Amino acid sequence: MKSFITRNKTAILATVAATGTAIGAYYYYNQLQQQQQRGKKNTINKDEKKDTKDSQKETEGAKKSTAPSNPPIYPVSSNGEPDFSNKANFTAEEKDKYALALKDKGNQFFRNKKYDDAIKYYNWALELKEDPVFYSNLSACYVSVGDLKKVVEMSTKALELKPDYSKVLLRRASANEGLGKFADAMFDLSVLSLNGDFNDASIEPMLERNLNKQAMSKLKEKFGDIDTATATPTELSTQPAKERKDKQENLPSVTSMASFFGIFKPELTFANYDESNEADKELMNGLSNLYKRSPESYDKADESFTKAARLFEEQLDKNNEDEKLKEKLAISLEHTGIFKFLKNDPLGAHEDIKKAIELFPRVNSYIYMALIMADRNDSTEYYNYFDKALKLDSNNSSVYYHRGQMNFILQNYDQAGKDFDKAKELDPENIFPYIQLACLAYRENKFDDCETLFSEAKRKFPEAPEVPNFFAEILTDKNDFDKALKQYDLAIELENKLDGIYVGIAPLVGKATLLTRNPTVENFIEATNLLEKASKLDPRSEQAKIGLAQMKLQQEDIDEAITLFEESADLARTMEEKLQAITFAEAAKVQQRIRSDPVLAKKIQETLAKLREQGLM
């Protein structure tokens, strides 16, 4: 599998608009420099590799010969150590000469693994002359004795004197990684690449490793309910995300909510409604808001279902044999359960829906429980709950539709097609089976059939934005971008004509994403406007935010990009999605730090200017 950096070079930090605006980041500049320097082999030499992996590397200037027999050229006290009592009278030339001799003496001790003595002589050399090599050698000594803090301290002093000291940058990066200061390590590695000292193959694995560690650390810091240090990608993708204790969990985007509940036939009433009962009124209010398709209605429904469940439980405690109360409580718990599931609380969802089934089994309760099982990757239980739902109502189209979805995911295409056909037969006014059948045909490489099925759906549902929106996704996958843009425009137009949310911001995000594939100035501006509009219309959409963050990054609005990436992490459903957003944010922070350094920022502009001159940009 490709590394995160390799996969996301463009998405993270790598695009330059046609105006030539610089989008600064280590990997992008490095990538362009590789084009400039094709064939040039700037790899880490053996000594440098040894320095990062083997503490016994020789310091700079060390000789292979044995210690010289001649007496030292610098003044010596009676104990054999340097005598600086007359240092004030040393000439500049003498200071340089003595310092070099002391450094050479330190090298002899280093070569003989007498690191404490080597450290003393390097420090004495520094008393006479501040030299980056002396600090570098000191840092190498501290590598050998395992004092990583001192490695960083001495490396920093060397870099203050010689900012482009490649060997020391690499050494400090390694030490910072060992100290858990991954962001600092990333910065040094980025500077190394920007300097063009090493090629992409040399630096990228180290940067990738530190970026992963930094992102994992931030993930654990913010959400802390998975062992991120040892988690595999599969564990991250299946681990339900638990928000911070100080932050209330929210519902997903209203676009997602409308899409999810749009599959079900609206249930706007229930048996034995008593308008004098506050619990009944809350349940009725919840059902009414659930199908209003407005931005605020889902939060209102959530609140009402929660209140209704609490009130019905109180009433049932006083009269636990009342079957009517049991049914009403079951309906309430069914809905609090699915809302908890959508808010990333699968355990709470399972508990509520299980209790609802025990009180009064309903088709939707079984469907929701099946979805919880699917979220756990338990396909066996998933199908079992659908079987139970069909025993209650063998003609419920939603059961067949959701079972078809699972078969589609598992690539059981024949069975998926049968389920979608049945759902379509049972509820011909539900648009989603039509769309899924068209998507299924495309998945089976039958584009003509796919197009025919979309045409059928369009004839039956001429005002439905779902048809052009999903067809645009298919056309995008087919690389038919011009037609896809037209379909997205049609979907946006149809959505705007309707009361309520149907496809929501999906066509706005889809069109923006498509525009960025042809990165002209005009397309970037339009894509940014579309994503800003999408984020305002649906503030809980992580897709809109992460897309907008990438645009802000490319426009050098790094602060805003970081904020949006971090907000995306809060909104994302799974740990894997959260990790990706955090990784983007941490990569952007490195870019921010590089560009805030005047020397590095100047170097970035110089590098890009050269590339423009050569026609590489």
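The chain as shown is numbered from 1 upward.
Glycine residues also receive a Cβ, built from the backbone N, Cα and C atoms like all the rest.
None of the noted substitutions appears here; every position holds its original residue.
According to Swiss-Prot, the naturally occurring change N30 to S is described as follows: In strain: SK1, V1-09, YJM339 and YJM627. As a natural variant entry, P68 to S appears in Swiss-Prot alongside the note: In strain: V1-09 and YJM627. For N277 to H, Swiss-Prot lists a natural variant annotated as follows: In strain: YJM1129. Swiss-Prot gives this note for the natural variant L359 to S: In strain: SK1. Annotation of the natural variant N364 to I in Swiss-Prot: In strain: YJM269 and YJM270; the original residue is retained in the structure shown. A natural variant is reported in Swiss-Prot for this position, Y385 to H, and the note states: In strain: YJM1129. Among the natural variants that Swiss-Prot reports, E429 to G is described with the note: In strain: V1-09.
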Within 10 Å of the Cβ of L359 (variant position), how many other Cβ atoms can you find? Include all protein chains, please. 22
How many neighbouring Cβ atoms, not counting its own, are there within 10 Å of the Cβ of E429 (variant position)? 9
Distance check, please: Cα of N277 (variant position) against Cα of Y385 (variant position), rounded to an integer number of angstrom. 33
Neighbour-count leader, CB within 10 A, variant positions: N277, N364: N364
Which ones in the same chain are close to Y385 (variant position), with CB under 8 Å and 6+ residues apart in sequence? Y366, I367, M369, A370, M373
